[in-house]
Amino acid sequence: MTNIRKTHPLMKIINSSFIDLPAPSNISSWWNFGSLLGICLIIQILTGLFLAMHYTSDTVTAFSSVTHICRDVNYGWLIRYLHANGASMFFICLFLHVGRGLYYGSYMFLETWNIGVLLLFAVMATAFMGYVLPWGQMSFWGATVITNLLSAIPYIGSDLVQWIWGGFSVDKATLTRFFAFHFILPFVIAALAGVHLLFLHETGSNNPSGLASDADKIPFHPYYTIKDILGVLILILVLTCLVLFSPDLLGDPDNYTPANPLNTPPHIKPEWYFLFAYAILRSIPNKLGGVLALVLSILILAFIPLLHTSKQRSMMFRPFSQCLFWILVADLLTLTWIGGQPVEHPFIIIGQLASILYFLLLLVIMPITSLFENNLLKW
């Protein structure tokens, strides 16, 4: 008798995706982050669902409903902090996942990569709207500042901002629609992740060497299921430690003050995972220029396959490109630090230099270095 997992219409999809999937024998722990992102998404959807049962999206009661969740709901504090810090874990995994793709040339799978970029935008939009919901000072002013950036769009800018706000300022209409979008988007993300996997399984996984691995495949289960479970356990351990020992480590103290349109916080800044893009935005004195740089800082990922000039796919055997990759990582960490600093000397000039270096590395220096490495192969 044929095994049910190979014949049942639903089971055979799961079987071909997670059990009998032929996988390269040499993929490292850097390939764990896809499954970790799936776990993060499940954690976020489940905790978010339970939070939505007690949350009210009204400007008068939003802040107190979050307080009510933390004080009066059974394990409400745990659900709330799992959700808040789960977002941070989500972005850590996302950045490492994208970094892995850049380093090992996974962007050569065009459909998979482009859907990944779309997923990154969707997750960032969801996180931004979620940050507005507790209706603290940083929620309100963050929403005001970021939505206001759209007014830089010529001709339709100011109308567009008022359309998004649902009025003449960030108010009840804005909060209600942000809650609605924040609730629906994770399901869109889950669907996109399914398509992401679908395209990945059309080509099969990349591997650290960047070479074809058709001659050396192993079944996904048990080898990589066990490997993924180890990653999941580490993720849950880190998240649990964060939630139980220092839940507010990555948050902003200003968000424990209820939103007040008459009182602007001294330093308006987004959550830590947006600081690198925020630093790029602030480093350009012109409003429209800043907005374009902000969008391009993420959208540039979609152009990476076009900028691939090397004869080799992976950076595994390209020492000069490796050095530049780690300079890029250091540059992004610098931008993240600058994004959290006040707009004053010397932070302004450091931010501007780091922003220029970011775009120069990706658009000019790395492609030219790859061409240079191609010539080294001839010697």
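Just so you know, the numbers here start at 1 and follow the chain as drawn.
Every residue gets a Cβ built from N, Cα and C, even glycine.
Although substitutions are noted, the structure shown does not include any of them.
Among the natural variants that Swiss-Prot reports, Ser16 to Met is described with the note: In strain: Isolate 1119hy. Residues annotated as heme b b562 binding site in Swiss-Prot: His83, His182. As annotated by Swiss-Prot, heme b b566 binding site applies to His97, His196. As annotated by Swiss-Prot, ubiquinone binding site applies to His201, with the evidence given as similarity to another entry. Listed in Swiss-Prot as a natural variant, Pro319 to Lys is described as follows: In strain: Isolate 1119hy.
Feature map: Swiss-Prot annotations on the structure.
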residue : record                   : Cβ contacts under 8 Å, 6 or more apart
Ser16   : variant position         : His201
His83   : heme b b562 binding site : Gln44, Thr47, Gly48, Leu51
His97   : heme b b566 binding site : Phe33, Gly34, Leu37
His182  : heme b b562 binding site : Gly48, Thr126, Met129, Gly130, Leu133
His196  : heme b b566 binding site : Thr112, Ile115, Gly116, Leu119
Pro319  : variant position         : none
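Using a 10 Å radius centred on the Cβ of the residue listed as 'ubiquinone binding site' and all shown protein chains, the other Cβ atoms total 14.
In three-state terms derived from DSSP, His196 (heme b b566 binding site) belongs to a helical segment.
Under DSSP, His83 (heme b b562 binding site) is assigned to a helix (H, G or I) in the three-state scheme.
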